[in-house]
Amino acid sequence: MTTTTTKKPHVLVIPFPQSGHMVPHLDLTHQILLRGATVTVLVTPKNSSYLDALRSLHSPEHFKTLILPFPSHPCIPSGVESLQQLPLEAIVHMFDALSRLHDPLVDFLSRQPPSDLPDAILGSSFLSPWINKVADAFSIKSISFLPINAHSISVMWAQEDRSFFNDLETATTESYGLVINSFYDLEPEFVETVKTRFLNHHRIWTVGPLLPFKAGVDRGGQSSIPPAKVSAWLDSCPEDNSVVYVGFGSQIRLTAEQTAALAAALEKSSVRFIWAVRDAAKKVNSSDNSVEEDVIPAGFEERVKEKGLVIRGWAPQTMILEHRAVGSYLTHLGWGSVLEGMVGGVMLLAWPMQADHFFNTTLIVDKLRAAVRVGENRDSVPDSDKLARILAESAREDLPERVTLMKLREKAMEAIKEGGSSYKNLDELVAEMCL
């Protein structure tokens with residue numbers, strides 16, 4: 001892992017506090033550290049644990065942390081510092097709260113000697129409006145990171161009604177460069193579209209798929225079942241590709257009706273399964289910390305205990321998807337989950353819910369024919385009989401979507417090998433930070 005210059009950069013990393021953003025951003029940070037950079041990561045106190053694995057792998061000389069208090073906000077309950085603890089509509093309040101980190105960060109940087117200032121800020125695109133201002137004040141390069149694909153970017157940025165995301169788009173396009181968690185051979189036409197139509201420059205680096213840097217680490221919270229027990233359960237499954245993994249990411253909570261339909265489908269299908277059920281979200285009201293719970297039907301877990309495993313809270317998703325027993329994945333089609341499923345070589349069953357899930361579905365299901373759609377949106381309730389049939393058939397190795405996905409997997413793994421497109425882009429990114 002070499003760069004084109006002998007100087008190694010000092011990079012200030014500012015991730016967005018939601019696991020779908022934080023985790024790939026830290027995976028990217030690991031790759032930058034491997035290339036000789038010194039990194040300082042800015043987080044708030046309750047997000048500091050995300051950095052434990054990086055701390056264990058890199059020396060304090062090269063990996064540093066800057067912990068600033070989470071700015072209070074009237075619409076965010078006390079003690080909440082991550083979006084996954086809130087419903088998605090709270091994102092505007094999270095943006096507002098995090099923008100108040102501008103002044104404390106400026107104060108911190110102002111007290112540093114010039115030799116200790118970073119060469120670049122690698123910040124979340126979601127925070128780019130105020131990160132760019134900080135970078136400009138200290139003549140530092142601001143490079144934006146988006147953990148999504150170029151197709152989604154090209155669709156979102158082409159929409160006329162972008163509401164409050166318009167400021168994010170503008171700030172991202174005005175930053176020094178853009179890094180995305182995709183690989184060039186997956187979507188070359190869309191990478192070129194973003195580069196030529198939306199950016200004021202050609203500095204876009206596809207660096208994916210960004211893979212976990214340490215197996216078995218806690219990458220998202222607490223689990224009701226230890227990863228070792230999950231692994232042992234999978235090891236006990238006699239047939240390869242016989243288990244369906246069901247998970248909808250860090251933000252999605254199913255309604256009671258959706259949960260009942262899914263439970264019925266799993267039971268009717270007779271397939272082996274692991275179902276990750278999310279923690280409840282806090283309401284967006286600082287005076288009301290009550291929660292809305294998912295409702296697993298009474299008696300379900302007892303009836304399926306010989307074939308199924310229900311995990312409440314965080315699940316070791318990467319480990320599950322890469323296990324030989326797992327053959328398919330019922331997913332919301334969040335981009336990180338798509339890449340993890342692709343690398344794991346499992347059949348993707350798409351139930352898009354919100355935001356970029358629909359753009360990902362267009363790319364993966366409609367354009368690339370590498371997944372099967374089983375749900376329509378956040379409000380849809382699947383027919384349990386139909387879903388049961390799809391689940392039962394999803395382990396078939398001759399499904400055309402599985403064959404296509406495996407070809408994409410080969411391209412993904414080539415991209416991150418030494419000499420591959422994403423590998424070289426990471427080298428170039430680190431070199432560019434020093435120029």
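Yeah, the Cβs are placed from backbone N, Cα and C, and that goes for glycine too.
Annotated features in Swiss-Prot:
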| type | residues | note |
| --- | --- | --- |
| ACT_SITE | H21 | active site, proton acceptor |
| ACT_SITE | D119 | active site, charge relay |
| BINDING | Q18, S250, A315, H332, G336, S337, E340 | UDP binding site |
| BINDING | H21 | quercetin binding site |
| MUTAGEN | S124 to A | No effect on catalytic activity |
| MUTAGEN | I148 to A or S | Reduces catalytic activity 4.3-fold |
| MUTAGEN | D356 to A | Complete loss of catalytic activity |
| MUTAGEN | H357 to A or Q | No effect on catalytic activity |
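Structural mapping of features recorded in Swiss-Prot.
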residue: Q18; record: UDP binding site; Cβ contacts under 8 Å, 6 or more apart: S82, L83, Q84, S250, Q251
residue: H21; record: active site, proton acceptor; Cβ contacts under 8 Å, 6 or more apart: P15, S124, F126, P147
residue: I148; record: mutagenesis position; Cβ contacts under 8 Å, 6 or more apart: I180, N181, S182, W335, D356, N360
residue: H332; record: UDP binding site; Cβ contacts under 8 Å, 6 or more apart: F248, G249, I252, W351, P352, M353, Q354, H357
residue: S337; record: UDP binding site; Cβ contacts under 8 Å, 6 or more apart: G247, G249, Q317, Y329, T331
In angstrom units, rounded to an integer, how far apart are the Cα atoms of A315 (UDP binding site) and the residue listed as 'active site, charge relay'?
37
What whole-number Å value do you get for the CA-CA distance of the residue listed as 'active site, charge relay' and G336 (UDP binding site)?
28
Max Cα-Cα distance in Å among Q18, S250, A315, H332, G336, S337, E340, the residues listed as binding UDP?
17
Residues that sit under 8 angstroms from G336 (UDP binding site) by C-beta distance, when 6+ apart in the chain:
G20, V23, P24, P147, N181, G249
Please work out the number of neighbouring Cβ atoms within 10 Å of the Cβ of H357 (mutagenesis position), leaving out its own Cβ.
25
Looking only at DSSP and grouping its letters into three states, which state does S124 (mutagenesis position) belong to?
strand
So how many other Cβ atoms are close to D356 (mutagenesis position), meaning within 10 Å of its Cβ?
22
Residues that sit under 8 angstroms from E340 (UDP binding site) by C-beta distance, when 6+ apart in the chain:
P209, Q317, T318, L321
